[in-house]
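In case it's useful when we look at the structure, here is the feature table from Swiss-Prot:
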BINDING   ASP217, GLU221, THR304, VAL312, SER313  L-ornithine binding site
BINDING   GLU221, THR304, GLY306, THR308, SER313  D-ornithine binding site
DOMAIN    524-601  domain 'Carrier'
MUTAGEN   ASP217 to Ala  Loss of amino acid adenylation activity
MUTAGEN   MET218 to Ala  Minimal impact on catalytic efficiency for L-Orn adenylation but 10-fold increase in catalytic efficiency for L-lys adenylation
MUTAGEN   GLU221 to Ala  Loss of amino acid adenylation activity
MUTAGEN   THR304 to Ala  High decrease in substrate affinity
MUTAGEN   SER313 to Ala  High decrease in substrate affinity
Amino acid sequence: MNQFVTNTKNVIRGKYHPEFLQNEVLADIFAHTAQTLPDKTALIEADKTLSYGELYQQALIMAQHLALKGVKPGHIVGLWLPRGIELLKAQLAICLSGAAWLPFDMDTPADRIAVCLEDAEAVGMITTDEWYEHLAEVPQTKWTNTELQKPLSESVSLAKTTPDQPAYIIYTSGSTGKPKGIVITQKNICHFLRSENSILGIQEQDKVYQGFSVAFDMSFEEIWLSYLVGATLWIAPKSLVSDPERLCQTLKQEQITVLHAVPTLLALFPEDVPNLRIINLGGEMCPDSLVDRWALPHHQMFNTYGPTETTVSASLELLERGKPVTIGKPLPNYGMLVINSERELLEQGETGELCIFGPSVAQGYLGRPDLTADKFIENPWAMSVEEELLYRTGDLAKIDEFGQVHCLGRADDQVKIRGFRVELGEIEAALCDIDGIGTAAVILRPEDGIDQLIAFIAPEIDAKQAIEIKELRHNLSQRLPPYMVPNRFEIIEEVPRLLSGKIDRKALKARPLTSVVDRSESDQPQNPAEEILFEILNRLFPNMPIKLDSDFFDDLGGHSLLAAVLISNLREHAEYSHLTIQNLYQARRVGAIAALMLEQPEPTLFDSQIGQDNPRNQTYKWLCGIAQLVTIPVLISINILQWLAPFFTYHYFTGGTRDSIPYAIALSLLVYVSVIMSSFVLSITVKRLLMLGIGAGRYPLWGLTYFRWWLADRISNISPVYLLSGSTLLNLYLKALGAKIGHDVTISSVHIRMPSLLTIEDGVSIGSQVNLENAKVEHGHLVLGSIHLKQDSYVGSYAVLEENTVLEKQAHVNALTSIEYDTVVPEGEIWDGTPAQKIGHIDEQAKLPERPKLSFIRKIAEYGYYGVSALIIACLFFIPIFPSFLLVDWLDVNVFNINPNNHLQIALYYFILAIPASAMMMMITAVISSGLRKIALPRLEIGTYAVHGSTYYRKWFAAQILETSLQTLHGLFATIYAPTWFRMLGAKVGKNTEISTATGVIPEMLTLGEESFIADAVMLGDEEIKGGWMSLKATKIGNRSFVGNSAYIADGTVLPDNVLIGVQSKTPDNREMYDGQTWFGSPALLLPAREAAEKYPDHLTFKPSIKRRLMRGFIEGLRIVLPAALAIGVGYMIVLDVIDVINNYNIETGLVALTLAGLLYGVGCFLIVALLKWILIGRYQPRSAPMWTMFVWLSEGITSLYESVAIPNFLNYLRGTPMLPFFLRILGVRIGKDVYMDTADITEFDCVSIGDRAEFNSFSGPQTHLFEDRIMKIGQVNVGNDVVVNTRSIILYNANVSNHAVLGPLTLVMKGENIPAKSAWIGSPAVPWVHK
C-alpha cells in the first residue's frame, strides 16, 4: 500500500509507512538527537544560545527535581511561563520526567488556569517567581522554574514512560461551558512528527522560526520537528510576533529557513523573504492570493489541516500558483472520508462532515465519556487496528475527483474568531452562571461588515435585579479570553428554540437588534452642551440608553455616516460649529464629546482674514467673456489640428491610382512629429509673451491680467507634456516657460499654474501628479504667488502646494499632503497630512547611497535619449490609426460603396465604418504597448536604482509606453476589460476585480486580490524617487478590498482582505492594518464602523450570470470604441470638406474652414453627450443600484463619453469662463449667477446644486456617487452662495456646504456632513482652517 488508495465512496488514505510506527516516546527522540549532535545549537533567544547537549543536561536536572517531588509517568504538570528558552527547557523537563505537560498562554486568566488544572487532575504547575502570586487561588502545587534548576547533590533515576501514556494535553473551548481537554499520547505525537516531516523535509541544517504560543499545537511543529532532525530553533520575542514588517526583516537578517505560520501573518509581510526554504501554513483558510504571492521557486509552500484531536495536522498540500487551494491529501498512515448526518459515506463531490482516522487520532476527551463517544466513533471502513477510531471534525468538506479535500467551514456551533476556535456553548454557560440570567444564546453574525459575537439573554423569571451590561462584560472578562466576550448583549423575554429543544440560531441571526430600553437608564445631562448632545443622540439611537461613558461606536452602534450626521447636527449650533468628524473618532465617548463641545475654538482663517466678499465687476466679466469667446475657437482648432493635420496629410496623398500608401504614412508621421514640436514651441512662446511683466499679487477676476493668465494657462495645455514626465526634458520645458530650475532636479509630473513664479533648487525631487497651485481664484480675485523649493527638498505624489510657500533645504512633504499659502516648511522637517503638520525630522537621506553624479555629457545624452524616445513612442502609438484608415477605405470601396449626399450623412456613414476600425486600432495599440513594455523591461525587481542609470531609463521608457497608450485606451478603465489589460501589462489581477482610472501603476509590482475594487483617480503604488534614487516595492491589494476615489496607495503597501480605504485617503503603516478594517483621511484614521451597504443579491454584485457579463461587455465595448469612431467619422467629413475647399479656393481658405470645422466638432461633441444623457438616463435622482445592472452600465457609459469626448474637445476650453456654467445647466446642473468654474468634473449632473458667486478651483468638485460593496450610491450635493472651493477639494454626496464657506486645498467633505456658513475648513476629513 504505497500509493493513495481511493474507493468510489470517498475514502482516501495517505501513503503507508510502517516504519513511522515505532516503540518510542518524545524523550527518546530528543535524547537521540542530543547524543548524536551534542554541540549543535538547539535554541537561540536574543544573545542566549543552548546546544542540544546543554539543553538536555539542564532539562534533565529539572526533570530530576520533578521526580523528587513525586512527578511520575502518566501525571499531568501545568506549564505557565513567558516565551523563551526557559519555557522550552521546562517543557522538555516535564517530557523527560515521563509526565505530560498542560500548556497555558501568557495571557490566560488565572480562573481559567485553575479550571483546567482541576479538570486534568494535574499534580502541579511550573511558573515564574513573578507570576507565582497570580496563582494564589490555585490549589495545585506550584514550582518555579528557578527552584527546579538548583544543583542536585546526586543523580536521580527517572521512570520510563510508555507510548500509550499522555505526552501533552491541550484545552479548547467546550460547548457545555467547561473547557475540554484533549489527551495526545506519546505514540500519537511521535508518529505525527515522522509522518509530517517525511513530506515537509525539515533538515538538520535548517534554522526554524519559533513564534507560536505553546498553548497552540502548531508550536509543536516548530519545536519538536526541529528536535527530531536536530535543526536550530530561533525563539522570537513577544514584541516581534505582532510586528509583521519588522518580523519580515528579522527573518532575513537571521537567515531563517523554515517558517510555520497562519496565513494572516504571512499576508502582512511587505516583501518576499528569499531565505525561507519552507513555509508551512495552518490554523485557518489560506487565500489564493497568498499562494500567487508566495509560491515562488525558492520556497516550498505547504498548507496543513488538522484539529488538535488528530495531533496537530492530518493532511498537507504543496501549494502552487494556478492550482486551487485545498487542504490536500492525508499524511502518511492517515485517512479521511466524508459522511452525512446519518453517518453514511458520501460520494466524491458531495458535501458532508469530514472525518479523520489513523495512528495519531487521540483516544478522546479527558473525563468526558459522553462527548468522546459522540466525536470519536468506530470506523466501519477501517483496514487495520490503527484505523479503528474515526474522529468527526465538525467541518464541512468534500473530496474531489483528484483526491483533494476541500474544507468548507464549520458544521456545528463552533466558530472561529480572529483565528481562535470558540464553542458558543462555553460563552453561553459562562453567562448562565451569572445571577439573574435564565437562558443565554450566543451567535456570530456580521454587523457593519464585521463578524461580531451577539449574546441574547433571557432573565430569570424571579430575577431580583435588572441585568447590567457593564457588569456582564466585567464578569465575563474575568472568566474568558477577550476574544470570547460578546460585542453586544440583547435582553429578550425568551430564547427561540427548535422542536428538538435546541436553540434556533437561524432565528437569532435574522432577529433585528432593536430591543427597547428604558430611558431611565440614560444619564441625565448636566449642562446645555450635554442637553443638545443627548437630544441628537436620542434621535440617532432611539432604542439605546445614552450614558456619558457610552462609546459612540462600540456601545451605541455608530458608524461613519451617523458620525457625519451627529457632527453636522451639532454644527447647526453656532457655538459648536468648530467640531470635526475627527474629534468624534478621537473622543468616542459621549462625555468626552460633550467636553470638546465646551472647549473654546481657535480663530479660523475665515474669522481672521477673509470674512468679506469682493463684488464682481460685471463689465469686466462680459468683456473678458467676449475675448475668451473669440480665442476659444482658435484653441480648439489648434488642439484638433494635432491629430487632424496628419489625418489630412494621409488622405490628401492617398486615393489616386499612383499614390503610395507607405509614402503617405511616412509623410503623415513627419507632420505628426512637426505638430508635436510646434505645439511645444507655440505654448512656450505664447505663454512667455502673455505673462510678461505679471508678478505675484491679487488681481480682479475677469480683468485684463486674469484674461492673460487664463489664455496662457489654456494654451499650455495644447502640448503633450506627458511625453516628458519623469525626464530631464521636463525640467528644460519648465525653464522655457520661465521657471528657475536647478541642477539634477527630478520631477515625475506636476501641474503648475504660474511657472514664472516657481523656483526649484538643486537636487529637488517631486513625485507624480503634484499640484503646484500658485494661482487660484477666491472672493473675486485672481491670486498669484511664488513657490520656492530649496536644495534637496522633497514633495511626494498627489501633494498640493499653494502660493507663497517655501520648502527649506531637505524639507520633506509627504504624499497626499497640502501645504497652504504663506507656509514655510523648516529645514529637514517632515510634514504630512491635510492640513499638514510636522511629524518628524528627515533622516531618509542617510539611508540612501550618495546621490549619483550627473555630468554635463550625461545630461546632454539624456536630453537626446528622452527626446528621441518620446517622439518614437508618440509615433508608435499613432501608427495603429493607419490600419484603421485602410479598413475604413476597404469597407467603403468593397463592402458598402455608398455615396452620401450631405455633411451629416458623410459623418454618420464614416462613423459606422469607423466602429470596427476603432476596435481594431484599440487591439493593435494594446498588443503594441504590452509587447513593447516586455521588450523594454523584460524583468523588474524590487530594489533601489539610480535615476541616471540604465534601469531607470528602461523603466521610464516602459512607463511612457503605458502613459502614451492610455491616450488611446483610456476608455478601457472602469470596464470589464480593464483587468485583462492590466494582466497583459504584467500585473497579477484576481478574478472579478474592478479597476477604474488607476495611475502611477508599475504593473510588474502590482497584485490585486479577487473581487477587489480600485476606484477613480487612485494613485496605485507609484515608485518613490528621492535623492537621485528610484525605489521600487511590490504593492498588494487583498481580496474584496476597496480603494476609494483619489486615494493614495504607496508602493510597498500590503492591504489585507476586506479593507476599505476612503476617498482622498492614504493607508497607514502595513503593520497597523488588519482584515475588515476601514481607514480614511490623510493621515489615515481608523474608522471603528462604517455605514452598512444596502443588500442586493450576489448575482447583481459579486457573482453575475454569464448573460449579465455578456451584456455589460457589449455595452462597455461600445463605450470604448465610440469616441475613436466619432473622431474618425468626423475626421473623414472634415478632411473631405477641406480638400474640396482647397481644390476650389486656396490653402488659406482651407485653414479657415479647418478652424471652423474644429469649433463645430467641439460643440458637436458636447451636444452628442448631452443628447445621449437625456435619452438614456433622463434626470438623475438620489438612488442606489448594484453594479451588474443596466442603469449602472449606461450611467458609467455617459460619464466615460463625457470625460473622453465632451471635456477634452470642448469643456476644457470653457474652464474659467462665464460660458461653462451655461453648458453645465444644459446637462442638468442647478447653478447660480456669476459662478466661477475652473473644473468640469461633475458626473450625476442633476444631483448638483451650486449657489450664486461660488468659486471652484482646478481639480475640485462635487462627487455625487461612490461604489462600495459593488453598489453605486448616488446622492445630492448642495453648495451655497459665495462658497470658495480650492484645488483638489471633494464634496461627497449628501453633503451641504453653506453660504460663504471656504474649503482649503485637498479638503474632503464627508457624506452627510454639513459645513457651517461663514466658516473655513481644510483637511481630509475637514477641520476648521486655522492658518498658522
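Backbone N, Cα and C atoms are what each Cβ position is placed from, and that goes for glycine too.
For each listed feature, how buried is it and what is near it?
Taking all protein chains in view, 26 other C-beta atoms sit within 10 angstroms of the C-beta of VAL312 (L-ornithine binding site).
Using a 10 Å Cβ-Cβ cutoff, GLY306 (D-ornithine binding site) registers 26 neighbours. DSSP assigns GLY306 (D-ornithine binding site) to coil in the three-state reduction, outside any helix or strand.
Listed in sequence order, ILE170, THR308, THR311, VAL312 are the same-chain residues at least 6 apart in sequence whose CB falls under 8 Å from the CB of ASP217 (mutagenesis position).
Within 10 Å of the C-beta atom of MET218 (mutagenesis position) sit 22 other C-beta atoms, taking all shown protein chains into account.
For GLU221 (mutagenesis position), the same-chain residues that are 6 or more apart in sequence and have a Cβ closer than 8 Å to its Cβ are GLU196, HIS260, ASN280, GLY282, THR304, VAL312, SER313.
For the recorded site, SER313 (mutagenesis position), the DSSP three-state label reads coil.
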Counting by DSSP, what is the helix, strand and coil composition of the domain 'Carrier' (524-601)?
44 helix, 2 strand, 32 coil
Would you count the other CB atoms within 10 A of the CB of THR304 (mutagenesis position), including those on all shown protein chains?
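So the Cβ neighbour count for THR304 (mutagenesis position) comes to 24.
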Near the D-ornithine site, what residues other than GLU221, THR304, GLY306, THR308, SER313 in the same chain have a C-beta no further than 8 Å from the centroid of the listed C-beta atoms?
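Those within range, site residues removed, are PHE192, GLU196, ASP217, MET218, GLY282, TYR305, THR310, THR311, VAL312, ALA314.
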Suppose you look only at the domain 'Carrier' (524-601); what would the mean pLDDT be?
81
Please report the distance from the Cα of MET218 (mutagenesis position) to the Cα of GLY306 (D-ornithine binding site), rounded to the nearest angstrom.
10
Other than ASP217, GLU221, THR304, VAL312, SER313, which residues of the same chain sit close to L-ornithine? List them in sequence order, counting a residue when its Cβ is within 8 Å of the Cβ centroid of the site.
PHE192, GLU196, MET218, PHE220, GLY282, GLY306, THR311
Select one residue from THR308, SER313: among these recorded positions, choose the one with the most other Cβ atoms within 10 Å of its Cβ.
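Max Cβ neighbours within 10 Å, all protein chains included: SER313.
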